[in-house]
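Read through the structure below, which is laid out as structure tokens, and then see the notes.
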Amino acid sequence: MRLSFFTALSAVASLGYALPGKLQSRDVSTSELDQFEFWVQYAAASYYEADYTAQVGDKLSCSKGNCPEVEATGATVSYDFSDSTITDTAGYIAVDHTNSAVVLAFRGSYSVRNWVADATFVHTNPGLCDGCLAELGFWSSWKLVRDDIIKELKEVVAQNPNYELVVVGHSLGAAVATLAATDLRGKGYPSAKLYAYASPRVGNAALAKYITAQGNNFRFTHTNDPVPKLPLLSMGYVHVSPEYWITSPNNATVSTSDIKVIDGDVSFDGNTGTGLPLLTDFEAHIWYFVQVDAGKGPGLPFKRV
């Protein structure tokens, strides 16, 4: 199905779903919060050209000061990728000896507002599971860099056999990270952890249920961020569960009580229930514990529609 965002937007208001998500009555723990705040800094680092075009052995750094904990680990780049495909997928593989982790990070888009304004959403069969359909652009972004990344991961993991694999991303990078983690779990990395901040929906209900069943998924939304509301439910797209919904305002420190844990692939208790996606709500999109995209260069000018 191929529909533009604005053509389909009005359809969502009339939707009804029989299987709403369940809002858990617990706060996250302090140790969980520490993990959430830490891994997003790897996503933040992926926006810096110096990191996604780094030389092997270079330390990750964030000149805008939004990844201090990552800098403190001394994590080094073992592989990076950028501008190598028509999808402009960018990111890096880093080794964090302090936390015994191999990190695969995907950069978000430099022009996400234009992506929202102009987006068309087409399903494709990724071959991950029976009945599973993924969004074509997100799947293509992963598929075009997959072989090289898997080759590099094999070498890095062989050198660090007891390290965990962590896949991270923000915004469109989170969508690619979600599909990458899903695919990698079936290719020798079954325990790969996913930290997806502000991810759009990546596929249909069958794919969402498949990814959810794999486990080790941490998907974050923030107040009324419009990007996780896309592609629309009316277009056949469903989220991975659970959702960690951050309710604190922009530019504010997040406490354990500010994060609500919501189970279910279709839920109106969290971000989805805050209304239709609006282009005026983008401040919520860039603040996930830190200003995640502070390191990005100039993107395309915002297109008024």
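Including glycine, each Cβ sits where the backbone N, Cα and C put it.
None of the substitutions listed is reflected here, since the structure keeps the original residues.
According to Swiss-Prot, the active site, nucleophile annotation covers SER171, on the basis of experimental evidence. For the recorded site, SER171 (mutagenesis position), the DSSP three-state label reads coil.
Per Swiss-Prot, the feature active site, charge relay system maps to ASP225 (among others); the stated evidence is similarity to another entry. Reduced to three states, the DSSP call for ASP225 (active site, charge relay system) is coil. Counting only same-chain residues six or more apart in sequence, the Cβ atoms lying under 8 angstroms from the Cβ of ASP225 (active site, charge relay system) belong to ALA198, ASN271, ASP281, ALA284, HIS285.
The active site, charge relay system annotation in Swiss-Prot covers HIS285 (among others). According to DSSP, HIS285 (mutagenesis position) is assigned to a helical segment. Other Cβ atoms within 10 Å of the Cβ of HIS285 (mutagenesis position) number 26 in total over all chains.
If you look up Swiss-Prot, you'll see ASP263, ASP265 marked as Zn(2+) binding site, on the strength of experimental evidence. Secondary structure from DSSP puts ASP265 (Zn(2+) binding site) in coil.
Among the mutagenesis results in Swiss-Prot, SER171 to Ala has the note: Retains a fraction of activity. The residue drawn here is the original one. When Cβ atoms from all protein chains are considered, those within 10 Å of SER171 (mutagenesis position) total 28, not counting its own.
Among the mutagenesis experiments that Swiss-Prot reports, HIS285 to Ala is described with the note: Totally abolishes catalytic activity.
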Review point. Where ASP263 (Zn(2+) binding site) and SER171 (mutagenesis position) are concerned, what is their Cα separation in Å, rounded?
Key: 21
Revision key, fill the gap. One should report the C-alpha separation between SER171 (mutagenesis position) and ASP265 (Zn(2+) binding site), rounded to whole angstrom, as 18
Check your understanding: Looking only at ASP263, ASP265, which of these binding-site residues has the biggest number of Cβ atoms within 10 Å around its Cβ?
Key -> ASP265
